[in-house]
Amino acid sequence: MKLFSCLMALLLFLLQAVPGLGLPRDTSRCVGYHGYCIRSKVCPKPFAAFGTCSWRQKTCCVDTTSDFHTCQDKGGHCVSPKIRCLEEQLGLCPLKRWTCCKEI
């Protein structure tokens, strides 16, 4: 699994180095969260759906057995940047710049 992550990071770096060959933004975000883009609308276990990839044509699936957890898995709530958290919490939110809050 570590080798695959390293290879994906290298591929992402090379794609960004060549003008015009960058990944779509949603795909880059998925890979940044150690996710995988699949064609199915449902992720296989132990993966959880976490947004989209390839211009919303594929589903981003994040491994739930890793250290990366969605905000709701940890009992938090994703809030927009306009809302201040009383207590922030670690966790991934599907929308860019949103924050995972334990208490709002």
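Placement of Cβ uses the backbone N, Cα and C atoms for every residue, glycine included.
Feature list (source: Swiss-Prot):
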{"type": "VARIANT", "residues": "GLY35 to Arg", "note": "In strain: Huiyang bearded"}
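Every protein chain shown contributes to the tally, and the Cβ of GLY35 (variant position) ends up with 26 other Cβ atoms within 10 Å.
Secondary structure at GLY35 (variant position), as computed by DSSP, is strand.
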